[in-house]
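Encoded as structure tokens, the structure appears first; notes follow it.
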Amino acid sequence: MKHSYFISDLHLSETQPELTALFVDFMQNLAPQAERLYILGDLFDFWIGDDEQSALIQQVKDLIKFVSDQGVQCYFQHGNRDFLIGERFSKETGAQLLPDYQLITLYDKKILLCHGDTLCIDDEAYQQFRRRVHQKWLQRLFLCLPLKVRVIIAEKIRAKSNQDKQAKSQEIMDVNQAFTAEKVQEFGVNLLIHGHTHREAIHQQEEFTRIVLGDWRKNYASILKMDESGEFGFIKD
């Protein structure tokens with residue numbers, strides 16, 4: 001039966017090879033069988049520009065290109081850790097870049113896709129930070145810096161982010177329910193798929209269904225499968 005996959009929040013890095021191994025297994029065995037593959041952000045733990053080169057980055061790009069070459073339509077939506085992924089990455093992998101909110105039609109279902117961080121409006125400090133770093137002039141300035149400097153800046157931002165999370169309540173870091181409902185209504189859908197919060201779940205709400213993709217962990221890959229009958233669910237080992 002025809003089907004498609006949705007994943008997010010892998011946070012791939014050289015320090016967690018077990019996550020890379022899970023991704024390799026998925027991309028070599030499951031992904032090539034799909035019609036579409038949607039990666040909804042935070043594929044990498046951080047991204048400092050398309051000009052960065054490493055064995056891990058090349059391996060990931062090669063895997064996406066391999067799946068794309070099998071005829072699978074691959075899509076990438078920016079996360080809060082890898083929002084600087086650009087056109088060079090897209091060309092090298094065959095993955096189409098999507099905007100912050102993307103409306104798709106899949107198996108006769110209208111679906112709204114987003115990474116999920118834009119729905120967490122109660123975290124005002126993060127939203128202010130997000131608005132700053134998404135300014136195009138600031139991104140251009142950052143990308144002009146030497147790679148070594150960008151790495152230092154990215155590591156400091158990541159450390160600060162991890163520190164801040166310890167002081168924030170779980171409620172603040174989750175989606176705002178009212179705002180999320182407004183977005184769903186704005187796009188005229190009854191199905192929303194997002195990641196970011198790392199709280200894998202399928203929320204059957206009164207007027208719409210909200211599917212939250214989970215983060216990938218040492219022994220678990222959060223993979224949502226949707227088939228042509230319209231059925232969906234997370235793949236369980």
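Using the three backbone atoms N, Cα and C, a Cβ is placed for every residue, glycine included.
Original residues only.
Per Swiss-Prot, the feature Mn(2+) 1 binding site maps to D9, H11, D42, H198. The annotation Mn(2+) 2 binding site is assigned in Swiss-Prot to D42, N80, H115, H196 on the grounds of experimental evidence. The annotation substrate binding site is assigned in Swiss-Prot to N80, R81, D123, S161, K165, K168, H196. Annotation of the published mutagenesis D9 to A in Swiss-Prot: 230000-fold decrease in catalytic activity; the original residue is retained in the structure shown. The note that Swiss-Prot attaches to the published mutagenesis H11 to A is: 17000-fold decrease in catalytic activity. Among the mutagenesis results in Swiss-Prot, D42 to A has the note: 80000-fold decrease in catalytic activity. The residue drawn here is the original one. The mutagenesis experiment R81 to A is recorded by Swiss-Prot, whose note states: 7000-fold decrease in catalytic activity. Here Swiss-Prot notes a mutagenesis experiment, H115 to A, with the remark: 12000-fold decrease in catalytic activity. As a published mutagenesis entry, D117 to A appears in Swiss-Prot alongside the note: 2-fold decrease in catalytic activity. Under its mutagenesis entries, Swiss-Prot includes H196 to A with the note: 5000-fold decrease in catalytic activity.
Sequence features, as recorded in Swiss-Prot, placed on the structure.
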| residue | record | Cβ neighbours (10 Å) |
| --- | --- | --- |
| D9 | mutagenesis position | 27 |
| H11 | mutagenesis position | 20 |
| D42 | mutagenesis position | 30 |
| N80 | Mn(2+) 2 binding site | 21 |
| R81 | mutagenesis position | 25 |
| D117 | mutagenesis position | 25 |
| D123 | substrate binding site | 20 |
| K165 | substrate binding site | 13 |
| H196 | mutagenesis position | 26 |
| H198 | Mn(2+) 1 binding site | 18 |
For the Mn(2+) 2 site built from D42, N80, H115, H196, further residues of that chain with CB within 8 A of the site's CB center:
S8, D9, L40, G41, H78, G79, R81, G116, D117, G195
Can you give me the same-chain residues 6 or more apart in sequence from S161 (substrate binding site) with a CB-CB distance under 8 Å?
none
Starting from the Cα of H198 (Mn(2+) 1 binding site), work out which of the recorded positions (D9, H11, D42, D117, D123) are within 10 Å.
D9
Taking the centroid of the Cβ atoms of D9, H11, D42, H198 as the Mn(2+) 1 site, which other residues of that chain lie with their Cβ within 8 Å of it, listed in sequence order?
S8, L10, G41, G79, R81, G195, H196, D215, W216
Across all chains shown, how many C-beta atoms besides its own are within 10 angstroms of the C-beta of H115 (mutagenesis position)?
25
Which of the three DSSP states, helix, strand or coil, fits H198 (Mn(2+) 1 binding site)?
coil
Of the recorded positions N80, R81, D117, D123, H196, which sits closest to H11 (mutagenesis position) by Cα distance?
R81
Cα-nearest neighbour of R81 (mutagenesis position) within the listed mutagenesis positions, D9, D42, H115, D117, H196:
D42
